[in-house]
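Novice: My questions will all concern the structure given below.
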Amino acid sequence: MMEGLDDGPDFLSEEDRGLKAINVDLQSDAALQVDISDALSERDKVKFTVHTKSSLPNFKQNEFSVVRQHEEFIWLHDSFVENEDYAGYIIPPAPPRPDFDASREKLQKLGEGEGSMTKEEFTKMKQELEAEYLAIFKKTVAMHEVFLCRVAAHPILRRDLNFHVFLEYNQDLSVRGKNKKEKLEDFFKNMVKSADGVIVSGVKDVDDFFEHERTFLLEYHNRVKDASAKSDRMTRSHKSAADDYNRIGSSLYALGTQDSTDICKFFLKVSELFDKTRKIEARVSADEDLKLSDLLKYYLRESQAAKDLLYRRSRSLVDYENANKALDKARAKNKDVLQAETSQQLCCQKFEKISESAKQELIDFKTRRVAAFRKNLVELAELELKHAKGNLQLLQNCLAVLNGDT
């Protein structure tokens, strides 16, 4: 038998591929620690057990857990977005909706085609699809945990009453998903926001820092979007290669078991090479997905949240400029001057408040994303080297065995 890499546990069930796989370099704070300690999938729903440890006086207990569903996470996110007090902050992006349809469909098709496979082929494919389902499930849990950790780490958002209710209230929050009418309303709101964004984007910013950030984030968001799509194609290519190795290895194994001749022994040894190479290629795909693709997807959403912050500030700037014009007109006509002055002062205060917090938010965003990308890219490079050395070792061992038999 060939001496290759230690097969060990499957790459999707390794401990370090769990809930902490998606890294955004969060700053932890012992005063408030939130994690998802457990999760249960029930048909189309996932129930998350949110575990909290806190020494803050706002909570009745120091440690407690509640069960939450995806819709309740969305409710919490939307409550931040809709709160005018948080207009000057980057709202952590909402976690994506759990989607296991593709994995379930693959498992169903596998069951339907069981009769056309050998028992070994069916068992191997079933294990791989179940591992794929588990990986998606873990990733879903991780995305929801990252959202809560980002909120818990934020000095302002962590004080929010709705966040405390989400963490501590041990009953159902009675939150439902949006119906068709509400989704249509959201669609029109986004249309209006897009049109308004075009108007707002044409306004020259009075602060060079924000003008630079607006230009940079627009380019950055587009580049991350493009990189995310290409990263997905790359991981799919590695996964396809692993699937091809599996099919080639299975065919060679079938040929090798037909007889006990030297050529059949050769087929069996090469079949083993393809099987072990398949595992490495699958690990490469999984590592690239976790360390790069997921990170790009997260920062694609967070860069959009940063763009939304700049939109709110620009909108406030336009309102402030319009209030100044209205005040000038009121003074010229000597009519409703007090009302115009009050409106102008409120717009000025709002704009200055948003600008003050937004500047620090954007600086923190840069620090956070640079640290996250540096950490993940270094780890990915180390894993790629490890897998490349593993592949080389497998090929050398295989050649040594085959040459020794000839």
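In case you wondered, yes, glycine gets a Cβ from its N, Cα and C as well.
Nothing has been swapped: the model has the original residues at all the noted spots.
I grabbed these lines from Swiss-Prot:
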{"type": "DOMAIN", "residues": "26-173", "note": "domain 'PX'"}
{"type": "MUTAGEN", "residues": "Arg68 to Ala", "note": "Reduces interaction with SNX1. Abolishes location at endosome membranes"}
{"type": "MUTAGEN", "residues": "Gln69 to Ala", "note": "No effect on subcellular location"}
{"type": "MUTAGEN", "residues": "Arg97 to Ala", "note": "No effect on subcellular location"}
{"type": "DOMAIN", "residues": "203-406", "note": "domain 'BAR'"}
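Are these features on the surface or tucked inside, and what touches them?
Specialist: Neighbours of Arg68 (mutagenesis position), defined as other CB atoms within 10 A of its CB across all chains, total 23.
Gln69 (mutagenesis position) falls within a strand when secondary structure is assigned with DSSP. For Gln69 (mutagenesis position), the same-chain residues 6+ apart in sequence whose C-beta sits under 8 angstroms from its C-beta are Lys45, Val46, Lys47, Phe48, Val175.
Just so you know, the Cβ of Arg97 (mutagenesis position) picks up 14 other Cβ atoms within 10 Å once every protein chain is counted.
Taking the domain 'BAR' (203-406) as a whole, pLDDT averages 92 in the prediction.
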Novice: Summarise the domain 'PX' (26-173) by DSSP state, stating how many residues are helix, strand and coil.
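Specialist: Residue counts for the domain 'PX' (26-173) by secondary structure: 77 helix, 28 strand, 43 coil.
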